[in-house]
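Visitor: Pasting the relevant annotations from Swiss-Prot:
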type	residues	note
BINDING	Gly119, Asp120, Arg121, Gly122, Thr123, Gly124, Lys125, Ser126	ATP binding site
MUTAGEN	Cys102 to Ser	Reduces ATPase activity 2-fold
MUTAGEN	Cys193 to Ser	Reduces ATPase activity 2-fold
MUTAGEN	Asp240 to Asn	In aci5-3; white and inviable plants. Resistance to the herbicide acifluorfen when grown on sucrose-containing medium
MUTAGEN	Cys354 to Ser	Reduces ATPase activity 5-fold
MUTAGEN	Cys396 to Ser	Reduces ATPase activity 5-fold
Amino acid sequence: MASLLGTSSSAIWASPSLSSPSSKPSSSPICFRPGKLFGSKLNAGIQIRPKKNRSRYHVSVMNVATEINSTEQVVGKFDSKKSARPVYPFAAIVGQDEMKLCLLLNVIDPKIGGVMIMGDRGTGKSTTVRSLVDLLPEINVVAGDPYNSDPIDPEFMGVEVRERVEKGEQVPVIATKINMVDLPLGATEDRVCGTIDIEKALTEGVKAFEPGLLAKANRGILYVDEVNLLDDHLVDVLLDSAASGWNTVEREGISISHPARFILIGSGNPEEGELRPQLLDRFGMHAQVGTVRDADLRVKIVEERARFDSNPKDFRDTYKTEQDKLQDQISTARANLSSVQIDRELKVKISRVCSELNVDGLRGDIVTNRAAKALAALKGKDRVTPDDVATVIPNCLRHRLRKDPLESIDSGVLVSEKFAEIFS
C-alpha cells in the first residue's frame, strides 16, 4: 500500500474544486397542523386519530408544502458558511496511508459502509477525517427539505417529498456538497433523533418536530470521535438507523420516521475501551493508525502544522492544486464505478478467505468486493485485479474475526496470510 499512497496524497489522487461546504438545515422547528398548511419552511398536514382499542394516538403525514421565496435565497444559505473554521488540507496529511485510503474508498462508494479508525492518541485521526470535507462531491437535494432528500431516487426521499413527487409536483432542486455531521459524546437522544412536542400534539392537535443529527446526516457522513466511549443507548440508536436506513422517533404513541442513510465514520483509542461487537460489525472497513516513528517525518509533520496554525489561508493555498487534482480523481472514480468489473474467480477466492477465517455473516464478502471495485476505479481501471483485493481485504475483515485472547498476531496479518495461501 505504501507504494500506492506514499507519504503524500499528491502522487495519486486529485479532484474538481468544490470549496463551498454545505450549510446546516434550518434550526427552526417544522410545524404540522391537521388539515391545514402553514409556516415559512416545511409544512405538513397531520391527521391525528385514535387507534382502535387504544387510548394513544398515531400520527400520519397527509400533505406537505414547501414555501421558498427564491432558489437564490436557498443557495445563499448554503454558501453562507464558507470556511468558518479553516480545515487542514487532506493532501497535506503525512503518512497514515491506510486510513486515508479507507476514507477515500468510502467517498467513492458510500455503500461500503463506513470506517472505524483505531489508534494511538495524537496520530491525526480526527484531523484526517475532518480534512475530508474539502474533497466531498456535490449532490442534488430538494430545496428546503431538512432530510437532504434525493429529487429522483425514492429510496432516499423523505415521506413528504415522496408524496409530492407521486402527485406530479415539481420540487425545487439545488446542488450542495455532501454533509459531514459531528456527533458529540455528550449529545442527548433527542438531539440525535429529533424532538417531538407531545403536549401540543395531544392537546392542541399541533405537532412540532425538529429534526436531529441523523436527519442532517442523511445522504452524508456521520462522524463519531471517541466512538468507543459513546453511551450504550446512543449506540443502539446508531445501530438501528445504520441497519434500516430510517430513523423513527416514538414518543407516547406518536411516531414519525425519516430516511437516515449515512456513512458512519468512527475513531477512538483502544486503550480507553473496546467497542461493542454489534457496532463494530456495522463498519465496512477498519483502519489501524500508529505513531510515526521516522524522525524526519515527525519533524515534517510538526513544521507543516506550525505553518498551518500561523497562516491557515496561505497554507491551504499551497496545497490547492493537489486538492483539486484529488477531487477530480475522486469524481472520475465515482462516475466510473458502475463500469468496474470483478471476475467470478476473484469473488470465489474472496469468499474462501472469509469462510476459512470463520467470518460470521456475509458482510465481509460484500464489503471486500465493493472496496476492491472502488480501489480499481480510483486507479482508473475497469477491472479488479488480485493486487486490489490484497490491498483492501485486511481492512475489510480484521474487525470481523473472532477474538482469541491468547493470539498475539494482529488480525490484519492473519487475513493477509490466508489471502496469500488461497491466491497463490
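Each residue, glycine too, has its Cβ placed from N, Cα and C.
Just so you know, the substitutions we noted aren't modelled in this structure.
Since the structure is predicted, the reported quantities are computational estimates derived from the model, not experimental observations.
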Visitor: For the binding-site residues Thr123, Ser126, which one has its C-beta crowded by the most other C-beta atoms within 10 angstroms?
Guide: Thr123
Visitor: Check the DSSP secondary structure of Cys354 (mutagenesis position), expressed as helix, strand or coil.
Guide: helix
Visitor: List the same-chain residues at least 6 positions away in sequence whose Cβ sits under 8 Å from the Cβ of Gly122 (ATP binding site), in sequence order, or say none.
Guide: Thr291
Visitor: For the binding-site residues Arg121, Lys125, which one has its C-beta crowded by the most other C-beta atoms within 10 angstroms?
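Guide: Answer returned by the neighbour count: Lys125.
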Visitor: Can you count the other CB atoms that lie within 10 A of the CB of Cys193 (mutagenesis position)?
Guide: 26
Visitor: Could you state the CA-to-CA distance between Thr123 (ATP binding site) and Cys396 (mutagenesis position) to the nearest Å?
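Guide: Thr123 (ATP binding site) to Cys396 (mutagenesis position), Cα-Cα distance: 21 Å.
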Visitor: Any same-chain residues 6+ apart from Cys354 (mutagenesis position) with CB under 8 Å of its CB? Would you list them in sequence order, or say none?
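Guide: Spatial neighbours, sequence-distant, of Cys354 (mutagenesis position): Leu362, Gly364, Asp365, Thr368, Leu397.
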